[in-house]
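The note that Swiss-Prot attaches to the published mutagenesis CYS122 to Gly is: Prevents DNA binding but no effect on heterodimerization with RXRA. Marked as domain 'NR LBD' by Swiss-Prot on the basis of sequence analysis: 239-466. Residues or ranges marked as indeglitazar binding site in Swiss-Prot (evidence: experimental evidence): SER280, TYR314, TYR464. Quoted from Swiss-Prot, the note on the mutagenesis of ASP304 to Ala is: Reduced heterodimerization with RXRA. Reduced DNA binding. Swiss-Prot documents LEU370 to Arg as a published mutagenesis change and attaches the note Abolishes heterodimerization with RXRA. No DNA binding. Here the residue is the original one, but Swiss-Prot notes a mutagenesis experiment at this spot, LEU391 to Arg: Abolishes heterodimerization with RXRA. No DNA binding. Experimental mutagenesis at this site is recorded by Swiss-Prot as LEU422 to Arg, annotated: No effect on heterodimerization with RXRA nor on DNA binding and transactivation activity. One mutagenesis experiment catalogued in Swiss-Prot, ALA431 to Thr, is accompanied by this note: No effect on heterodimerization with RXRA nor on DNA binding. Under mutagenesis, Swiss-Prot gives LEU433 to Arg with this note: Abolishes heterodimerization with RXRA, DNA binding and transactivation activity.
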Amino acid sequence: MVDTESPLCPLSPLEAGDLESPLSEEFLQEMGNIQEISQSIGEDSSGSFGFTEYQYLGSCPGSDGSVITDTLSPASSPSSVTYPVVPGSVDESPSGALNIECRICGDKASGYHYGVHACEGCKGFFRRTIRLKLVYDKCDRSCKIQKKNRNKCQYCRFHKCLSVGMSHNAIRFGRMPRSEKAKLKAEILTCEHDIEDSETADLKSLAKRIYEAYLKNFNMNKVKARVILSGKASNNPPFVIHDMETLCMAEKTLVAKLVANGIQNKEAEVRIFHCCQCTSVETVTELTEFAKAIPGFANLDLNDQVTLLKYGVYEAIFAMLSSVMNKDGMLVAYGNGFITREFLKSLRKPFCDIMEPKFDFAMKFNALELDDSDISLFVAAIICCGDRPGLLNVGHIEKMQEGIVHVLRLHLQSNHPDDIFLFPKLLQKMADLRQLVTEHAQLVQIIKKTESDAALHPLLQEIYRDMY
C-alpha cells in the first residue's frame with residue numbers, strides 16, 4: 001500500500017553534467033535581495049493611493065486676444081490651511097490633510113483659493129493680476145503650465161487659472177466648501193476603488209495564466225499524484241518496485257522503451273540512472289513550454305531565455321519532484337509505478353546517494369502544504385530569476401520576477417491565510433533548492449568520472465556546460 005501523507009506534483013530526478021561548484025558565497029546576499037524586493041512590493045501594494053490628478057468640473061470665461069481682468073478682489077486665503085480630519089475618513093493622511101496638487105501648475109496646493117485648489121505661487125499670481133488689472137501679451141502656443149516653468153508665460157498661466165475655474169467671486173478664504181470636500185472624497189474613493197479593482201484584476205489574470213500553463217504543460221501534477229498515492233484512483237494502483245526482481249518486471253512493462261538499445265544489459269544502478277535522465281529530459285521540455293507561457297518570457301532576448309532555463313530547470317524540477325514523493329518512495333512512469341525509498345538507498349555507491357537528499361527536501365517542502373496553484377507561481381518565480389549570470393536585460397527580468405513574486409505573496413495570503421510565514425519560508429526554499437542543485441551536480445560529476453557506463457544525456461550535459 002502506498003503511503004500518501006505528503007503532497008505531489010510531476011517529474012523525476014535529474015542528472016547533471018559538467019560542473020565545478022554551482023553556488024557561490026554570494027547566494028545568501030542574493031536571496032536577501034529577493035526578500036528586499038518582496039518587502040518593497042508588499043509596501044507598495046498596501047500603501048495609500050497618492051491622488052495627483054484630481055480636477056474639478058468648473059469653468060470660467062476666458063478671453064481672446066489680450067486679457068482684461070475683472071475689477072478688484074479681496075485677498076485670498078491664508079498661506080496655509082489645514083482641513084480637520086475625522087478619524088478613519090478618506091482624507092486621513094500622515095499630515096492630517098488632503099494631499100492635493102495645484103490645479104494650475106501641479107505644485108502642492110496650500111489651500112482652496114479663488115474657488116480651486118492652488119499653491120501659494122498661483123494664488124498670488126492670480127490675485128496680483130486681478131488687483132492690478134494686468135494685461136499680458138497674447139500667446140497662441142497654449143503653453144503647458146508646470147511648477148518648473150509657470151513664470152515663463154503669464155498669458156497662458158492666467159488662462160489656465162481661468163480655465164480651471166479660478167474667480168474672484170469664489171473666494172473662500174482658504175476653506176473648502178463642504179459640498180466640494182464631499183465631492184473630493186467621493187472622487188478619491190472612486191479612483192482608489194477603480195485602481196484597486198484594476199490592479200487586482202491584473203494580478204489575478206497573471207496568476208491564472210501561470211496556473212493554466214502549469215496544468216497544461218506538465219504531465220503530472222500534485223492533485224493527480226495525491227489521488228494515485230491515496231489509492232483513490234479509478235484505475236489500477238501503481239506497480240511497486242522494492243527489489244531487483246520487481247525492478248526487472250517494471251523494466252519489461254512500464255519503461256521497456258527506456259531500457260532498450262543495449263541499456264538492458266548494464267547493471268541495475270546504471271539502468272535506473274539512465275531512466276532518471278530520460279524523465280529529466282522530458283521534464284526540461286515541459287518546463288520550456290511552461291516558461292514560454294509566462295507573460296513576457298517569450299519577448300525576452302533569446303539568449304536570456306536560454307540562460308534562465310539553463311540555470312532554473314534543475315531547481316524547478318526538484319521543487320516539483322517533491323509532489324510525487326512521500327516518506328516511503330516516489331511515483332515513476334507517469335504514476336504507473338512506485339519505487340520505494342529503501343530500495344533506492346540499497347543501491348551501491350555513489351548511486352544510493354542520488355535520491356536521498358531529494359527525499360529530505362521533499363518532506364520539508366511538502367510540509368508547507370502547497371497546492372498546484374501555489375507551486376505554479378513558485379516555479380515561475382524560480383525560472384524568472386534576475387540574478388542568473390550572463391543575463392543581458394537584467395532590469396526587465398527583475399521586473400518580471402518582482403511581479404511574479406508579488407502575485408505569489410498575495411496568492412499565499414489568500415490561499416493560506418493562517419500561515420503568515422509561508423511566503424518567507426518559500427523564499428528560504430529557493431535558497432535550499434540552489435544548494436540541492438549544487439550537491440546533485442557535484443555527485444553527478446563524480447559519477448561521470450568514475451562510472452564509464454553511466455553516460456550523461458547530451459541535453460543535460462549542455463545544461464551544465466560552463467554553468468558555474
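Cβ atoms are placed via backbone N, Cα and C, with glycine included.
Where a substitution is noted, the model still shows the residue that was there originally.
The distance from the Cα of CYS122 (mutagenesis position) to the Cα of SER280 (indeglitazar binding site) comes to 68 Å. Between the C-alpha atoms of SER280 (indeglitazar binding site) and LEU433 (mutagenesis position), the distance comes to 16 Å.
Listed in sequence order, the recorded positions from ASP304, TYR314, TYR464 having a Cα within 10 Å of the Cα of LEU391 (mutagenesis position) are ASP304. Distances between the Cα of LEU422 (mutagenesis position) and those of the recorded positions ASP304, TYR314, LEU370, LEU433, TYR464 are shortest for LEU370.
The two recorded residues, LEU433 (mutagenesis position) and TYR464 (indeglitazar binding site), show a Cα separation of 16 Å. Other C-beta atoms found within 10 angstroms of the C-beta of TYR464 (indeglitazar binding site) number 23, with every protein chain shown included. Using CA atoms as reference points, the recorded positions ASP304, TYR314, LEU370, TYR464 were checked against ALA431 (mutagenesis position), and the closest is TYR314.
In the predicted model, the domain 'NR LBD' (239-466) shows an average pLDDT of 92. Sorted by the number of other CB atoms within 10 A, the mutagenesis positions LEU370, LEU422, ALA431, LEU433 start with ALA431, the lowest. Residues near ASP304 (mutagenesis position) in space but far in sequence (CB under 8 A, at least 6 apart, same chain), listed by position: LEU391, LEU392, ASN393, ILE397.
For the recorded site, LEU370 (mutagenesis position), the DSSP three-state label reads coil. Look at the Cβ of each of the mutagenesis positions CYS122, LEU391 and count the other Cβ atoms within 10 Å; the largest number goes with CYS122.
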